Each structure stands twice: as C-alpha cells, then as structure tokens.
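Student: To start, I am sharing the structure in question, which I have written as structure tokens.
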Amino acid sequence: MAALAAGISKQRAAAQGLGSNQNAVKYLGQDFETLRKQCLNSGVLFKDPEFPACPSALGYRDLGPGSAETQGIIWKRPTELCSNPQFIVGGATRTDIRQGGLGDCWLLAAIASLTLNEKLLYRVVPRDQSFQKNYAGIFHFQFWQYGEWVEVVIDDRLPTKNGQLLFLHSEEGNEFWSALLEKAYAKLNGSYEALAGGSTIEGFEDFTGGISEFYDLRKPPGNLYYTIQKALRKGSLLGCSIDVSNAAEAEATTRQKLVKGHAYSVTGVEEVDFRGLPEKLIRLRNPWGEVEWTGAWSDSAPEWNYIDPQKKGELDKRAEDGEFWMSFSDFLKQFSRLEICNLSPDSLSSEEIHKWNLVLFNGRWTRGSTAGGCQNYPATYWTNPQFKIHLDEVDEDQEEGTSEPCCTVLLGLMQKNRRRQRRIGQGMLSIGYAVYQIPKELENHTDEHLGRDFFQGRQPSTCSSTYMNLREVSSRVQLPPGQYLVVPSTFEPFKDGDFCLRVFSEKKAQALEIGDAVPGDPHEPHPRDMDGEDEHFWSLSEEFADKDSEISAHQLKRVLNGLLSKRTDMKFDGFNINTCREMISLLDGDGTGSLRPVEFKTLWLKICKYLEIYQEMDHSRAGTIDAHEMRTALKKAGFTLNNQVQQTIATRYACSKLGVDFDGFVACMIRLEILFKLFRLLDKDQNGIVQLSLAEWLCRALV
C-alpha cells in the first residue's frame, strides 16, 4: 500500500516538473542547501546517516564487513589527507581520473568522456562547492536515473589505506572531485562494490540521460558511416575501443600506436576526394594520453598530399592533442566496438543541433499479471505491458540506398535498480522487446490489451537482437510510417522487475500505453431473475425461515458455504469471513451491517455469475485459476483494467504459487464493484476526479 501511494505521489510530482536537471529529485529526501546551512550554523561537519562511513558502504561480499580486502581501511576527509584540498584544480580533465582498487574502469571511461564536454560535466558536478567557501563536509552531484534527474548528497569521508585513497583518485594529490563523484555514485547504487563490472554505456546514460547503441565492428551494418554522421550532427557522444583477450593485453600498444582496452572518442567524420575517388575519414581522440595513430591519414601521412590543399588545411590537425584522422576502412579493421550515446533533448541547447524527440514510459513486470516472458511462452506472452507508437512523419534526410520513406526510431529497454539489488542476490534479468505493426482494423484500439489471438502466428516487424542480462538493450530501427506495438519482456515468465522504455524518434511520434483506461461495467442482476425458483431457493437455507429477517456476516458465511458445498462440479473450501463482510458492504442499502432477503437474492445471482466465469477459466478443474488469467476473467465480468491495477490484484489475491481460488476471485470482484460504485457516486461532475477530506477518505476506505 505504501509503495502504491509513493508511486502515485511521484507521478504527480513529475507532472509538475520535478525530476528535471534544473529541479532534481532529492535522493532519500536529502536537500543539499538545507543540510549545508544546518552544518554551517551549528559549526559541525556533515556526517551522512544514509551512507555512513562504515563497512556496509564498502560492499557485501568481496568488500563486505570482515573481508580481507577491507582490513586496515580508515575513512578520512580530504582536509585530513592534505593541507590544501581542492575540489577542482585547473578544470576537470582526464588526468583527474585514476583507477584504484575497484573494478569500475567502465565508470572511469565514462567520466573521462564527460570531461570533454564541459556543459554536460557541470550538470553532473555542480560548481557551487569547495573546501574553502561555505565548506561543511558536504557535497552533491546529479545523476540521471530512469527518466528523472536525482541529486545525491554525501559527506566527504573517503576510504583510505596507509594514508592513500583506496578507490578513484586524481593525479593531482590535492584534487577530490572525481573521488567524491565516485562516492556519490556508489551511494546511489548501494555500495562501492556494486560498481564493480559494467559497461561504459551505463555511465554515459547516467551522466547524460541519453540512450545508447552498441555496434560490433567485426560485423558492422552497411549504413554505419551514415549513422555516425547523423549521431555527430545530433550532438551524440561516441566512443570506440579495441577488445583485449586477456589481462596482459590491457594497455598494450599496437604496431600503429593504438592502445588496446582504452576508450577513444569519435569527434568527426568527413568525406574527401582522394586521387579521384571518394574516401571516408573518421576523427578520433584518445583522452587517456598523447599516443596517436601512425597509419594512413595520421598527422604526417603522405595521403594528405593528394587532397585539395584547402580541405587539407581544414582537416589536418598536427597538434599533439591526442586527436587524429584515419580512414573509415582502417577504423573498422583496427577497432572492435563502437558505442553511441544519443543525448536527450534537454541535454542540448544549441539550435544548430538536430535534436531527438523523446517519449518515456515506466512500467513493471509482476508475477501473475504482467510478467509474461518472451514469445516462447504464448500462454502468457500477451500479458506483458504493451505500448503503441504512431509514426506518421518520415525522416527529412533519407539514408542512401533506401527505396521507401521511413522513420528512424531508437528503442531502449532498461531494467531498474538491479545493480543496487545485487547485495540481496538479485542480478540482471535477461530482457528484450518485439515490435509489431498494427493492422488498419486495430489502429483505434487503445483501451484494452491485445489478447493472445493477436500474437498467434504473427511475426514482429523488428525485435532486439537477443535477450541479454544487461541493464539496457537498445537498437536503431527504421520503419515505414504506421502504427506499431512494442512489447517489452523478460526472457522467462514470472520474473518481477521494474523497467523504463524509451523511444527516441527523429520526428515527433505519438506514443501511449495500451489499456491505460479503467472502465468498469459489472453485471447487475435483478431479484426478478429468480422469481421462478423462489420457493426452492429459500428452502435451501434455514436462516431465511422468516423472510423479513436479516443475516449478519457470520450467518452469510454459513449460508453461502452450505449452498456451495452441495455442488459437485467445483473444488471450494468456502468463503472466509472477510469476503462475506465485503459482500455485505456492497449490498447493504440501509447501513445495518446485514443483508435483507432481497439483497441476499441479488448477491446470490452475482455469485452464480462469478462462478460461471470462474469455471470457464478453471480449465483443469483444480479449484484455482492462474493469476495471469485474471485479466480475461475480469473482462468477462465487465472490468477492463490497466496494468497497475492488474498488478495490484495479482499481489493482493494470488497465492505464492500464482493461483487464485474462488474465495479470492469473488472477493476481488466484490471489492472492485464497491470501489467503482463509490467513485461514481462521489464523482458528481463526471470528470474522473474525486476530492475527499481525510475523515471522508477514512470512512470510504474502511467500508
């Protein structure tokens, strides 16, 4: 219940602008300005109660409490490590980033790339902090997390051994911005150890809010040069590297002076006329050092003598700044992988940059309702969340070789908080997605889930290349104009997890979650429906010997269980007392807490209708129905509910084996009827909004 309320509150705050980089969410409710002011007024240095300087902040296994790796660690403030600590010395550069005893080189590479773009850097590392002015032992940083920017506050106590920083540190002995940034990121993810092992892409995205693509340069797509060209034009961050097959190869230099295992930045592409033929060039930068490529098109290479002198003057950069040109064909031969981080619109201010359009959805896979697994599980696949994208504007600059106009879309499916959950044994799920073209006859279908029949025998237009246990799977797709259904899923069904689905499009795209409405039109029987069997019905129960009497919840339980126990076509252990109280709440017209005969007749007709639906769904006659079948059963009963409500129902009414018995099924139906009835009575303006005082809310909630 608390989680649901928090989720609603979060959605409403986001609608008001909370979560932007200018108005970041306060992580764990900690406000930097308020806390710093309190410390300055009291004359004490900040000690973070949410991420204390203790073993649990270091880790849970290799760096866990009592482990050999943590012996001798002392937490110290920079003011205890040197006489003149500085936040940043002479600007933030790649030399400020030196790896310590933690396997987070992926994070270091991302930070190094961030230093090349000052505007993006200072979104993450606010400049309003130092060890001199207003120093109070407190610092703050901002990270993008699943659709919102989060401000993380830390104290400046850092883990040391023998007087030296244990983890990330600067080449300048008195500079601490990078070590403090690493600590803030560790806090966000639960511990320092949680940062071990990862992809540079993950850091790129958390520092920019962008969406990333990965290309294996051993199997490059034919349009890769064009993709790089467009990415640079959109202000994207591009990185490439040469894979290493073993630890001995790390830092090794090739014959032509390329460093293996290092992240290079891609900074430009150009096509030149070389000896009468077009030659594609690419410009790279090694942010880690001055070692440069010595092959074709390097600074002193003879190829420059065969192009137009004016063009040569524009492109031939002779300064030893780590930046160099090479042919695109050599690039594909020498490098192993390319990563592109496409920036979200709010990251870019220049009007010259062609910005992406962004649509973002947050969702959840819940066992028994929306965790349907991949296409290999047709019985449950259709229950996964479904999202509709409407593409009606084609790209302005169509790619060479494309015969028909198309729309370029970047799809990214990201699972949430799995790094933070490592300490409780929850690793990454294998995730993926499929995209289906929606036929014309279903283009206006938005109010309810597409069912199993839609997917039967239908092939997706495109899908993620494979299901992978990465934080995010993403791909660039080109689709003809039309409407498409995106289905994100885990590989196996019944896996709980939160996710974020992002759609980046070159032109504005309309997108929505299928079945987001919650209409309800339950079956309303009338006592006249039983007139023909009146005497037979009353003879079944001694409780109604006097037809003017009323029955309580305990009497109702005895009557109903007695009636249903006579049936031989169902397995049923009886209604519990709480379900019977819910029944009375629905039909008790005079507020006495009991049912009159006419009300009981209406209830019995409802139960008969529910039983008919239940038995239709109980295919095995086992006395339970699968929780994922509740969506279909609810629809038959008149309720078309969105994913959030379906997930709540599965959590509330399904047992640990994901079955729903008849008592739970009826309790769910009755509860839904009560809630819909209450809302409609209170929604006088019929605008879908009800306002209640606390006392009114409590009275209605306790009904």
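Cβ coordinates come from backbone N, Cα and C, glycine included.
Model, not experiment: these values are computed from the prediction.
For 45-344, the entry in Swiss-Prot reads domain 'Calpain catalytic', with the evidence type sequence analysis. Swiss-Prot documents Cys105 to Ser as a published mutagenesis change and attaches the note Loss of activity. If you look up Swiss-Prot, you'll see His262 (among others) marked as active site. If you look up Swiss-Prot, you'll see Asp588, Asp590, Thr592, Ser594, Glu599 marked as Ca(2+) 1 binding site. Look at Swiss-Prot and you will find 670-703 tagged as domain 'EF-hand 4'.
Are these features on the surface or tucked inside, and what are their neighbours?
Tutor: Neighbour count (other Cβ atoms within 10 Å of the Cβ, all protein chains): 18 for Cys105 (mutagenesis position). Under the three-state DSSP scheme, Cys105 (mutagenesis position) falls in the helix class.
Look at Ser594 (Ca(2+) 1 binding site): DSSP puts it in coil.
With a threshold of 8 Å between CB atoms, the same-chain residues lying at least 6 positions outside the domain 'EF-hand 4' (670-703) that come near it are 520, 522, 579, 582-583, 585-586, 606, 634, 639.
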Student: Indicate the candidate from Thr592, Ser594 with the smallest number of other Cβ atoms within 10 Å of its Cβ, considering only these binding-site residues.
Tutor: Thr592
Student: Look at the binding-site residues Asp588, Asp590 and tell me which residue has the greatest number of other C-beta atoms within 10 angstroms of its C-beta.
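Tutor: Of the binding-site residues Asp588, Asp590, the highest Cβ count within 10 Å belongs to Asp588.
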Student: From the Cα of Cys105 (mutagenesis position) across to the Cα of Glu599 (Ca(2+) 1 binding site), what is the distance in angstrom?
Tutor: 69
Student: Round to the nearest Å and give the CA-to-CA distance linking Asp588 (Ca(2+) 1 binding site) with Cys105 (mutagenesis position).
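Tutor: One finds 66 Å between the Cα atoms of these residues.
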Student: Expressed to the nearest Å, what is the distance separating Asp590 (Ca(2+) 1 binding site) and Cys105 (mutagenesis position) at their Cα atoms?
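Tutor: A Cα-Cα distance of 70 Å.
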Student: For the recorded Ca(2+) 1 site formed by Asp588, Asp590, Thr592, Ser594, Glu599, which further same-chain residues have Cβ atoms within 8 Å of the site's Cβ center?
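Tutor: Other same-chain residues near the Ca(2+) 1 site: Glu550, Ile584, Leu587, Gly589, Gly591, Gly593, Leu595, Arg596.
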Student: Across the whole of the domain 'EF-hand 4' (670-703), what does the mean pLDDT come to? Round it, please.
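Tutor: Average per-residue pLDDT within the domain 'EF-hand 4' (670-703): 85.
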Student: Whole-number Å distance between the CA of Cys105 (mutagenesis position) and the CA of Ser594 (Ca(2+) 1 binding site)?
Tutor: 68
